[in-house]
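Beneath this line is the structure, given in structure tokens, with notes to follow.
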Amino acid sequence: MSDSKMSSQDESKLEKAISQDSSSENHSINEYHGFDAHTSENIQNLARTFTHDSFKDDSSAGLLKYLTHMSEVPGVNPYEHEEINNDQLNPDSENFNAKFWVKNLRKLFESDPEYYKPSKLGIGYRNLRAYGVANDSDYQPTVTNALWKLATEGFRHFQKDDDSRYFDILKSMDAIMRPGELTVVLGRPGAGCSTLLKTIAVNTYGFHIGKESQITYDGLSPHDIERHYRGDVIYSAETDVHFPHLSVGDTLEFAARLRTPQNRGEGIDRETYAKHMASVYMATYGLSHTRNTNVGNDFVRGVSGGERKRVSIAEASLSGANIQCWDNATRGLDSATALEFIRALKTSAVILDTTPLIAIYQCSQDAYDLFDKVVVLYEGYQIFFGKATKAKEYFEKMGWKCPQRQTTADFLTSLTNPAEREPLPGYEDKVPRTAQEFETYWKNSPEYAELTKEIDEYFVECERSNTRETYRESHVAKQSNNTRPASPYTVSFFMQVRYGVARNFLRMKGDPSIPIFSVFGQLVMGLILSSVFYNLSQTTGSFYYRGAAMFFAVLFNAFSSLLEIMSLFEARPIVEKHKKYALYRPSADALASIISELPVKLAMSMSFNFVFYFMVNFRRNPGRFFFYWLMCIWCTFVMSHLFRSIGAVSTSISGAMTPATVLLLAMVIYTGFVIPTPSMLGWSRWINYINPVGYVFESLMVNEFHGREFQCAQYVPSGPGYENISRSNQVCTAVGSVPGNEMVSGTNYLAGAYQYYNSHKWRNLGITIGFAVFFLAIYIALTEFNKGAMQKGEIVLFLKGSLKKHKRKTAASNKGDIEAGPVAGKLDYQDEAEAVNNEKFTEKGSTGSVDFPENREIFFWRDLTYQVKIKKEDRVILDHVDGWVKPGQITALMGASGAGKTTLLNCLSERVTTGIITDGERLVNGHALDSSFQRSIGYVQQQDVHLETTTVREALQFSAYLRQSNKISKKEKDDYVDYVIDLLEMTDYADALVGVAGEGLNVEQRKRLTIGVELVAKPKLLLFLDEPTSGLDSQTAWSICKLMRKLADHGQAILCTIHQPSALIMAEFDRLLFLQKGGRTAYFGELGENCQTMINYFEKYGADPCPKEANPAEWMLQVVGAAPGSHAKQDYFEVWRNSSEYQAVREEINRMEAELSKLPRDNDPEALLKYAAPLWKQYLLVSWRTIVQDWRSPGYIYSKIFLVVSAALFNGFSFFKAKNNMQGLQNQMFSVFMFFIPFNTLVQQMLPYFVKQRDVYEVREAPSRTFSWFAFIAGQITSEIPYQVAVGTIAFFCWYYPLGLYNNATPTDSVNPRGVLMWMLVTAFYVYTATMGQLCMSFSELADNAANLATLLFTMCLNFCGVLAGPDVLPGFWIFMYRCNPFTYLVQAMLSTGLANTFVKCAEREYVSVKPPNGESCSTYLDPYIKFAGGYFETRNDGSCAFCQMSSTNTFLKSVNSLYSERWRNFGIFIAFIAINIILTVIFYWLARVPKGNREKKNKK
């Protein structure tokens, strides 16, 4: 925390100065005029004398009041609160007082300013202008146009800078914010509020600041701030990004530790300080009860959305920044909490001299009254800056009218909306209209002249002062030992690493599934793989299998870290945020993540290698074993650091996985086993030299074979008729054998087969360690200097054809969202208060198809009770809630964050998936809910969950086609969609894509689309809305509420949760259901005019009277103790249960049940159907939507294409035109084997897109009964097949022809039929890849776990397919795995199709030289052997026989159980495996993901 210093001596001087100033004024004028502006200026000038800055109080009374207040606090060190007998300083006490605590801290700092060195910082700027690159390529790239778009953008990037490429986001503006002043930034979304805050916080990566701009932070430049004081000027973004599996307490304590100052007080250790500070902010923002609850996110259960927002606020507050820029920080907070947050900022500003700025979209009058300064922005122009109390008066003098009951903030913002502002009578032609006219008026005003004068004085003052040195001293005093004074960080690099390691262990503790799964998976794979090579013999027959086992061991250790790339992308946005807060260096986090992974890596290595080494029967020697394990560990480290480096330099997971896989393929092929070193092609030999895995493999082979003698397992010739032949006339077939010798030296074998030597063993360990250190340095450097994602102005994306139409349509207008750039700037829709007028409901009513459905049914509930099990404890979330929603009424559902509002909506709409409804009834017209209930309602969720690749119109049509009655024609549904687009004023962006944040719809547009998706379904019963105004500006929130009012007026029943209703918005609701903590009802009844009925109820039962100027919503939250820091006088749940109003509610529910149940029910069979559309229609629409999603995701498709092309070409050219000798046949077999390597990456690329579809379906579409689970899963499976066939075809051509397999079909003139079959096999493999990925994801929650499972299954398939070990080698209990392995049949089919029916010609070094007995020719000696063993011989000049073990490729195929006659059978079996995958995907998805039955269990009374 920061502060300014003022000694008691200075305080007395100020008091004396004030009294002197007053007396001199009276003396000279002889008349008392009160405390006027002149006096105020004198006081401020005096204050500057003492503090080198302007004092925050504008009056002597305020200053004296401040001095009095400071005398009330003890000024003690509060961090060891257990030893202080003052509950107001103890954050764990119910009597904790945040304001008292802050005052005490200020007094503590002032008690020893030389030690604490409190600091403060203001900002002033002149001619501030921000501009960005205009992006004309605002169409969504697809597979067909993505490359062209990339090329054109690249060309434009290298063009010389010219003004046409840029547009101004912020026009020239001036302002000054002094320490102690709280400033609010007002403007509609897109006005430039976020850009202004980012500019002040020096967070400008992605846009530029004009050269003419002058910015100073009390004498410090923006460069100084960015380089040395980054954590003292922060920008808190609107989004909440946290590690979901960390608890709230751990999240905040981590931030507190990293900003713990060195000068925190004598005897206070860091941990005590950090825990105390975290507790203080948890208590301040009402988070103490969530200390041990996970933060969570949209998909991981945790605290509520409002509480998560408060966690973000608390985390930013703990940074202790002097200048804090808050961007829409109150989004998702209830009105009382939002007010409390602004009060906390005010307290910090007034007492600790901080300089907070906050852009706020919904600001109550109570909140506005707390602000000192206000900035009003209009399309990038500053149209006012000054005292908040003067702004309203300034614009009223200009000629604008402020309506009654409209808050000042709403009035100021409404001036930037032409449809909402209203000039005073007689000023219609005098007031400015455009943003430029407003700015011109402002810059010609006396207020602006006064401002420029003050700014000029401030700049002169900054030049004269020694702030730079004073501020540096204060900064250095806070820094821990071993921290560079110029560093922006508070703690040293090694402390950052230490805290990062501790946090990562807490993350693992919060979600141990991935490390446990990884270790368990390694153990299982160790057992499986080692059992394949179980107990290898000590003969030459084990040479190949010993090498294969070592090869697999190296690969498994090397690539066990591949999935670490995925976790990097999860953490990246959080690390970038913390870097901007100056909590830690990204490099410190990178090192911490590596250190914290060490125990997991060691556990994984032990679980695999200990089992594998001894079961395979590698060399039983302690020294040899520990060398093996040492090399394996370093191999894991090298590859982990390499994969992390790839992830650090990539911008997306698919972009990282593709090069990682190609690299993996290169390393596998050039390890030295697949292609032995002597057989590598000359052009590619260098790859082996830079391959760290190759060095590991060589050392491990040397470690295993050097100095050992192996018994020969096979002689040539041998068998019947050769029993009595002398060893001198036989030779061992193993490489390195010596004629006549029964033993083969392992050293000679390595030298002959691989050119491996013992002298390289320890050298290679050093090289491997060098690689590990090198890649670690690369990784740390990349994370440190990577600037992260560039900020982009919001642009709206259209399809290319739609964009041209849109540009033609809006060419005449170029107004609107200035932050959005040229394209979005053309979206000029109006959010006027009367946005939805009656004409829109009636203008098309005559057609019949677009009439809004009338509703005559009443939904009500009684004694609804819901509980969940949290850590073996049953916790009641809703406690006997009663209520109803009648047609034509809007019922507001309110309560503090976490009170159970969303849970109640989920229970009422039958959307709960966890927990149990233990009691209560939900009835429609007195009848229990039937199967069509969910289809009869609309549910507008708080999260705007949409597919980013669909357009607005497509999303609405998809909902209409599947949710409206199947009897309604397509044209009528399309007409209704157009009607809703017009109704919600989405015409300008109806053909825009949803997109992602920054490139797509903005928050307001997404909310309108969410509402629209439900409206086009024509919900006949009622409409639920969960926080529909969250994140919207006041005008848009108002227009949404007016829209709800119009819907209700046309018979719709609406139940709506709302957080921050102004008095105006509250007036739009008819009834209120208010929940207090624990899901208990505090009130259900009419609101009355100006909420008077509700106010009367609470005042009747003992509440303090509601002030006339108070917002009833905020007052009510205070009364029931739902606002942070407030305490209820009584339990209002008990008050409600004992009230006459409660009895009236119960009687009304009983009356409705009795009366309504007598009404006739709708007996239309179609009305009772679970889904409106038939299954075939659901399937077709879902499949097409998924195909379109992939087509509009060119990054995914091109990553897939790049992967298969690069992998296939690399594979094909590594084995280019493989010869038909013995090594060549083995190379061709391994080429087929390597062809499967991209499997893992293809699955990992696909999973995120499957998850996106599944999230949209399970979160929104399944509960709404849009379409069935079977249509969803069938559509996902079907839509992937065309793309897999396409990439399979590309892979076939890139691999089949370079490898030269077609040459093997030439002798039998079967090139075409064998080529066609090979194409079918290759494409079938790619289809199998997709179905296997979907199978693994069908029942998995996390994509990481599905990817791990797919890797496990893939490894098993590779291991048991017969390439590395055939059925004659496998232990008996694994034969079943060979038989039921799809890759067995695929490999057999591909090998037989590619290699069959041609001749073998041995290379010179492959011949075995045999000397026949004296007097015998080679023919007579070897012909009997060749007849049963195969092969051929050549007679050499010296009479010896050069024997080749094979003469036909069919002999080789037979040795690997691949028969040409079975090729079509094997293809058919592989297709059957694809079908099995599809069937299992459907079954497992139904078992694991489809809700069955209901969550209702009634207690028997």
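Every residue, even glycine, has its Cβ placed from backbone N, Cα and C.
Keep in mind the model shows the original residues, not the substituted ones.
Counting Cβ atoms from all protein chains shown, ALA899 (ATP binding site) has 27 others lying within 10 Å of its own Cβ. What Swiss-Prot lists as ATP binding site is GLY895, ALA896, SER897, GLY898, ALA899, GLY900, LYS901, THR902, and the listing cites sequence analysis.
Sequence annotations record features per position, and here Swiss-Prot assigns domain 'ABC transporter 1' to 150-404.
Feature annotation from Swiss-Prot assigns domain 'ABC transporter 2' to 859-1103; the stated evidence is sequence analysis.
DSSP classifies CYS193 (mutagenesis position) as helix under the three-state reduction. Close to CYS193 (mutagenesis position) in the fold, though at least 6 residues off in sequence, lie VAL185, LEU186, GLY187, ASP327, ALA359, LEU377, each with a CB less than 8 Å from its CB. What Swiss-Prot notes for the published mutagenesis of CYS193 to Ala is this: Impairs NBD-mediated ATP hydrolysis.
Note on ASP232 (mutagenesis position): other Cβ atoms within 10 Å of its Cβ, all shown chains, come to 26. Listed in Swiss-Prot as a mutagenesis experiment, ASP232 to Lys is described as follows: Leads to general drug-sensitivity.
Note on GLY296 (mutagenesis position): other Cβ atoms within 10 Å of its Cβ, all shown chains, come to 21. According to Swiss-Prot, the mutagenesis experiment GLY296 to Asp carries this note: Leads to selective drug-sensitivity.
A simple way to gauge crowding: the CB of TRP326 (mutagenesis position) has 26 other CB atoms within 10 angstroms, across all the protein chains here. TRP326 (mutagenesis position) carries a strand DSSP state (E or B). Quoted from Swiss-Prot, the note attached to the mutagenesis of TRP326 to Ala states: Impairs NBD ATP-binding.
In the three-state DSSP reading, PHE551 (mutagenesis position) counts as helix. A C-beta separation below 8 Å, combined with a sequence spacing of at least six in one chain, links PHE551 (mutagenesis position) to THR671, PHE673, VAL674, PHE697, LEU1364. PHE551 to Ala appears in Swiss-Prot as a published mutagenesis result, with the remark: Leads to selective drug-sensitivity.
Remark: PHE552 (mutagenesis position) has LEU529, ASN1359, LEU1364 as non-local neighbours, by Cβ distance under 8 Å and separation of at least 6 in sequence. Quoted from Swiss-Prot, the note on mutagenesis experiment PHE552 to Ala is: Leads to reduced drug efflux but shows normal ATPase activity.
Record note (Swiss-Prot), mutagenesis PHE559 to Ala: Leads to reduced drug efflux and ATPase activity. The unchanged residue is displayed. In the three-state DSSP scheme, PHE559 (mutagenesis position) is classed as helix.
Around the Cβ of SER561 (mutagenesis position), the number of neighbouring Cβ atoms within 10 Å comes to 22. Record note (Swiss-Prot), mutagenesis SER561 to Ala: Leads to selective drug-sensitivity. The unchanged residue is displayed.
The DSSP secondary structure for THR658 (mutagenesis position) is helix. Listed in sequence order, SER1199, PHE1202, LEU1203, SER1206, THR1241, GLN1245 are the same-chain residues at least 6 apart in sequence whose CB falls under 8 Å from the CB of THR658 (mutagenesis position). One mutagenesis experiment named in Swiss-Prot is THR658 to Ala, and its note says Leads to general drug-sensitivity.
Experimental mutagenesis is annotated in Swiss-Prot for ALA660 to Gly, with the remark: Leads to general drug-sensitivity. All protein chains considered, the CB of ALA660 (mutagenesis position) has 24 other CB atoms within 10 Å.
Here Swiss-Prot describes CYS1336 to Ala as a published mutagenesis experiment; the accompanying note says: Leads to reduced drug efflux and ATPase activity. Listed in sequence order, VAL1243, ALA1346, ALA1347, LEU1349, ALA1350, LEU1353 are the same-chain residues six or more apart from CYS1336 (mutagenesis position) with CB atoms under 8 A from its CB.
Here the Cβ of PHE1360 (mutagenesis position) has 26 other Cβ atoms within 10 Å, regardless of which shown protein chain they belong to. Here the residue is the original one, but Swiss-Prot notes a mutagenesis experiment at this spot, PHE1360 to Ala: Leads to reduced drug efflux but shows normal ATPase activity.
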Radius 10 Å, atoms counted are CB only; among the binding-site residues SER897, THR902, which position scores highest? SER897
What other residues of the same chain, not counting GLY895, ALA896, SER897, GLY898, ALA899, GLY900, LYS901, THR902, have a CB atom within 8 A of the CB centroid of the ATP site? SER304, GLY306, ASP334, THR903, LEU1075, LYS1077, GLY1079
Intrachain C-beta neighbours of PHE559 (mutagenesis position), sequence separation six or more, cut-off 8 angstroms: MET639, LEU664
So if I draw a 10 Å sphere around the Cβ of GLY895 (ATP binding site), how many other Cβ atoms end up inside it? 25
ALA660 (mutagenesis position) to SER897 (ATP binding site), Cα to Cα, whole Å, comes out at 44
To the nearest whole angstrom, what is the C-alpha distance linking SER561 (mutagenesis position) and SER897 (ATP binding site)? 41
Have a look at the mutagenesis positions ASP232, GLY296, PHE1360 and say which one has the shortest Cα distance to GLY895 (ATP binding site). GLY296
How many Å lie between the Cα of ALA899 (ATP binding site) and the Cα of TRP326 (mutagenesis position)? 26
GLY900 (ATP binding site): tally of other CB atoms within 10 A of its CB: 25
Looking only at the domain 'ABC transporter 2' (859-1103), report the model's average pLDDT. 87
With PHE1360 (mutagenesis position) as the reference Cα, tell me which of the recorded positions ASP232, GLY296, SER897, GLY898, THR902 is the closest one. GLY296
Expressed to the nearest Å, what is the distance separating LYS901 (ATP binding site) and ASP232 (mutagenesis position) at their Cα atoms? 37
Provide, as an integer number of angstrom, the distance between the C-alpha atoms of GLY898 (ATP binding site) and ASP232 (mutagenesis position). 32
Within 10 A of the CB of GLY898 (ATP binding site), the number of other CB atoms across every chain shown is 25
In all the protein chains shown, the tally of other Cβ atoms within 10 Å of the Cβ of ALA896 (ATP binding site) is 27
